[in-house]
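Undergrad: What Swiss-Prot shows for this protein is this:
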ACT_SITE  Y146  active site, proton acceptor
ACT_SITE  Y156  active site, proton acceptor
BINDING   G13, S19, I20, Q40, D64, V65, I92, K163, I192, R193, T194, L195, A196  NAD(+) binding site
BINDING   A95  substrate binding site
MUTAGEN   G93 to S  Diazaborine resistance
MUTAGEN   Y146 to F  Large impact on catalysis, with kcat and kcat/Km for DD-ACP decreasing by around 50-fold compared with wild-type
MUTAGEN   Y156 to F  No effect on substrate reduction
MUTAGEN   M159 to T  Triclosan resistance
MUTAGEN   K201 to A  No effect on substrate reduction
MUTAGEN   K201 to E  Little activity toward DD-CoA and DD-ACP
MUTAGEN   F203 to L  Triclosan resistance
MUTAGEN   R204 to E  Causes a further reduction in kcat/Km for reduction of DD-ACP without affecting kcat/Km for the DD-CoA substrate
MUTAGEN   S241 to F  Produces temperature-sensitive phenotype
Amino acid sequence: MGFLSGKRILVTGVASKLSIAYGIAQAMHREGAELAFTYQNDKLKGRVEEFAAQLGSDIVLQCDVAEDASIDTMFAELGKVWPKFDGFVHSIGFAPGDQLDGDYVNAVTREGFKIAHDISSYSFVAMAKACRSMLNPGSALLTLSYLGAERAIPNYNVMGLAKASLEANVRYMANAMGPEGVRVNAISAGPIRTLAASGIKDFRKMLAHCEAVTPIRRTVTIEDVGNSAAFLCSDLSAGISGEVVHVDGGFSIAAMNELELK
């Protein structure tokens with residue numbers, strides 16, 4: 001019996017088998033969780049249904065987090081099969097491509113700023129608000145962040161601001177929902193080659209640098225993140241809330257390791 005046996009968890013953001021969300025879903029399935037999934041549009045529906053079936057689930061629901069009505073409809077549909085459940089994984093982030101290249105001050109626009117914060121940060125609390133009455137005591141909400149929330153990363157630009165907003169969201173949500181027995185955390189994952197990451201200029205160079213200077217001398221995998229996510233959504237982490245847990249091989253704690261390469 002796995003340490004998530006008896007838990008019902010909704011997973012968003014599965015786009016391919018390279019997705020961090022897929023690694024999370026795999027780990028949660030292995031540990032006995034019953035899973036449900038969302039997809040953004042019809043283009044992704046068949047793919048997500050296939051992945052869900054591989055992980056023992058037939059609950060696959062459409063949800064566009066840019067629309068409150070879509071979020072409400074999704075949870076209404078979920079409530080027909082799960083009147084109560086035990087949390088969700090928010091693995092959603094987006095900024096227009098022209099915002100993720102070059103000088104931040106020159107690249108950022110009012111519209112790009114709004115879109116990045118709406119999709120990448122506000123959607124997390126919007127989902128929590130919509131399903132609050134459905135969450136069992138002991139539930140856990142989890143989102144995915146990145147070091148760009150704390151440091152200026154080349155080409156990450158407005159997404160760094162959106163992730164900083166998301167991390168603040170985690171703290172405020174944890175404080176607000178804690179009395180109901182709901183925990184809220186984030187994982188700040190190291191760079192991983194995913195479809196989303198491919199939109200960041202020079203991402204391969206970032207990966208190579210990270211691998212060379214990270215204390216464990218490798219980049220993390222979706223399995224690494226998945227295992228940590230399963231723990232954070234389980235009762236094993238019952239005392240952890242409002243935290244941003246770095247799953248990056250120690251990259252975020254090191255300085256000047258590049259000197260060893262010269």
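Note: Cβ is positioned from N, Cα and C throughout, glycine not excepted.
At each noted position, the model has the original residue.
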Undergrad: Write down the Cα-Cα distance for R204 (mutagenesis position) and M159 (mutagenesis position), rounded and given in Å.
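TA: M159 (mutagenesis position) to R204 (mutagenesis position), Cα-Cα distance: 18 Å.
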Undergrad: Can you tell which of the recorded positions G13, I20, Y156, S241 lies nearest to F203 (mutagenesis position) in space, using Cα positions?
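TA: Answer for the nearest of the recorded positions: Y156.
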Undergrad: In Å, rounded, how far does the Cα of D64 (NAD(+) binding site) sit from the Cα of G93 (mutagenesis position)?
TA: 12
Undergrad: Just give me the nearest neighbour of R204 (mutagenesis position) among the binding-site residues I92, A95, I192, Cα to Cα.
TA: I192
Undergrad: Would you mind reading off the Cα separation of I92 (NAD(+) binding site) from Y146 (mutagenesis position), to the nearest angstrom?
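TA: Taking the Cα atoms only, I92 (NAD(+) binding site) lies 12 Å from Y146 (mutagenesis position).
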Undergrad: Expressed to the nearest Å, what is the distance separating I192 (NAD(+) binding site) and Y146 (mutagenesis position) at their Cα atoms?
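TA: Taking the Cα atoms only, I192 (NAD(+) binding site) lies 11 Å from Y146 (mutagenesis position).
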Undergrad: Counting other Cβ atoms within 10 Å of each Cβ, which of the mutagenesis positions Y146, Y156, F203 scores lowest?
TA: F203
Undergrad: Out of G13, I20, A95, give those binding-site residues positioned within 10 angstroms of S241 (mutagenesis position), comparing C-alpha atoms, in sequence order.
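TA: So the list is empty; none.
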Undergrad: Listing them in sequence order, which of the recorded positions G13, I20, Y146 have their Cα within 10 Å of that of G93 (mutagenesis position)?
TA: G13
Undergrad: Pop the Cα-Cα gap between the residue listed as 'substrate binding site' and G13 (NAD(+) binding site) into the table, whole Å please.
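TA: A Cα-Cα distance of 15 Å.
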Undergrad: Where A95 (substrate binding site) and Y156 (mutagenesis position) are concerned, what is their Cα separation in Å, rounded?
TA: 10
